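One structure is given below, encoded as structure tokens.
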Amino acid sequence: MRSPSAAWLLGAAILLAASLSCSGTIQGTNRSSKGRSLIGKVDGTSHVTGKGVTVETVFSVDEFSASVLTGKLTTVFLPIVYTIVFVVGLPSNGMALWVFLFRTKKKHPAVIYMANLALADLLSVIWFPLKIAYHIHGNNWIYGEALCNVLIGFFYGNMYCSILFMTCLSVQRYWVIVNPMGHSRKKANIAIGISLAIWLLILLVTIPLYVVKQTIFIPALNITTCHDVLPEQLLVGDMFNYFLSLAIGVFLFPAFLTASAYVLMIRMLRSSAMDENSEKKRKRAIKLIVTVLAMYLICFTPSNLLLVVHYFLIKSQGQSHVYALYIVALCLSTLNSCIDPFVYYFVSHDFRDHAKNALLCRSVRTVKQMQVSLTSKKHSRKSSSYSSSSTTVKTSY
């Protein structure tokens, strides 16, 4: 199985490169300085705007934060990873969504969940050029407050959307094994209802990201950051409670459901008698389990754990020593947009066929003609075999 292994290798390479970048950043700063997180401290100085001299609330950052904002970790490494995710994720998820919507006739629950997962990835990836440009230009945001809020909202919304839809997909696969004779139309209606509920939930839980002011001007660096620097009071108060609630409610609980579903699935597969066809299904189910667990370990677990640790250190100590690892983990979480199409490949046999036909530029009409031709050939072989056996029987008497 290549996709999980490739994901592990890519994740390991990214972590190695990130650790080197982080060490270089830390060595270039004063180790005795405090406030090792991107906390914006109020600096009540006046600055000249286009309409004259006005006094506004501006912010300053400590030496470590300045080194992170100007270092290669954020200005070189992050845009490289985001570029890879954009180049791979945009066409693969676009094709996946097209296959699910226009090529797949039977809308099973798994197809519905995977289509929503592809849509979530696509809605996140299309904003990546702005994020890439932001980091390349020294973490300087020039696109306005509204676009910054949209970018951050879609960034976190995609991560938690992916977690919830992967959980639904995992539970659904277990339910198919336990109850294979269920009514497909009823299941599809339930899946549509659950998908709509997930989108509504994500919209509601990401509202604070759209409301809170995400851009802050740093006069000392002459840059405007997008989400990288926030006021200290906001970080230790509302943002801590907000991200802690997200980590528990939208990551930890779904992760528990996913793990439970796969443990029960493995038990069911081991206890049931296996013929040749069932053995193939069992192997495909195991591939799905390994792929999903790899996604959780590489993409979701580090970012959510470090997110809680980062904000806890800010709240308890007024500083965070893990910010560099935290932003690398957030960067790794975007790899799910590249891995998800491989999950579709393992889960759905129809998706594999439709994707191959799409890549070979075969129209729906051409595929139907090929299927009819193949069916007629099989039927003719069976007929010739039957007539041959009948002739043999007659001559033996």
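Each Cβ is built from the backbone N, Cα and C atoms, and glycine gets one as well.
Although substitutions are noted, the structure shown does not include any of them.
Swiss-Prot gives this note for the published mutagenesis H135 to Y: Slight reduction in ligand-mediated receptor activation. Sequence-distant neighbours of H135 (mutagenesis position) (same chain, 6+ residues apart, CB-CB distance under 8 A): T74, T75, L78, P79, Y82. In this structure, H135 (mutagenesis position) is part of a helix by DSSP.
The Cβ of F154 (mutagenesis position) has 23 other Cβ atoms within 10 Å, all protein chains considered. In Swiss-Prot, a published mutagenesis experiment is listed as F154 to A, annotated Severe reduction in ligand-mediated receptor activation.
For the published mutagenesis G157 to C or M, Swiss-Prot gives the following note: Severe reduction in ligand-mediated receptor activation. Sequence-distant neighbours of G157 (mutagenesis position) (same chain, 6+ residues apart, CB-CB distance under 8 A): A120, L123, S124, I202, L203, T206. Mapped onto three states, the DSSP output places G157 (mutagenesis position) in helix.
The Cβ of N222 (mutagenesis position) has 9 neighbouring Cβ atoms from other residues within 10 Å, across all protein chains displayed. In three-state terms derived from DSSP, N222 (mutagenesis position) belongs to neither a helical nor a strand segment and is classed as coil. According to Swiss-Prot, the experimentally introduced change N222 to A is described as follows: Decreases cell surface expression; when associated with A-30. Loss of sensitivity towards all tested proteases.
Among the sequence features in Swiss-Prot, the mutagenesis site N222 to Q is noted as follows: No defect in ligand-mediated receptor activation.
Where Swiss-Prot documents H227 to Q as a mutagenesis experiment, the accompanying text is: Slight reduction in ligand-mediated receptor activation. In the three-state DSSP scheme, H227 (mutagenesis position) falls into the coil class.
The note that Swiss-Prot attaches to the published mutagenesis H227 to A is: No defect in ligand-mediated receptor activation. Sequence-distant neighbours of H227 (mutagenesis position) (same chain, 6+ apart, CB under 8 A from its CB) are C148, I152, Q214.
D228 to A or N appears in Swiss-Prot as a mutagenesis experiment; the accompanying note says: Severe reduction in ligand-mediated receptor activation. The Cβ neighbour count for D228 (mutagenesis position), using a 10 Å radius over every protein chain in view, is 23.
Reduced to three states, the DSSP call for I327 (mutagenesis position) is helix. There are 22 other Cβ atoms within 10 Å of the Cβ belonging to I327 (mutagenesis position). According to Swiss-Prot, the experimentally introduced change I327 to L is described as follows: Slight reduction in ligand-mediated receptor activation.
As a published mutagenesis entry, T366 to A appears in Swiss-Prot alongside the note: Reduces receptor desensitization and internalization, activates ERK1/2; when associated with A-363.
Looking only at Cα atoms, I327 (mutagenesis position) sits nearest to D228 among the mutagenesis positions F154, N222, D228. Taking only the Cα positions, the spacing between N222 (mutagenesis position) and D228 (mutagenesis position) is 14 angstrom.
D228 (mutagenesis position) sits 16 Å from F154 (mutagenesis position), taking the CA atoms of both as reference points.
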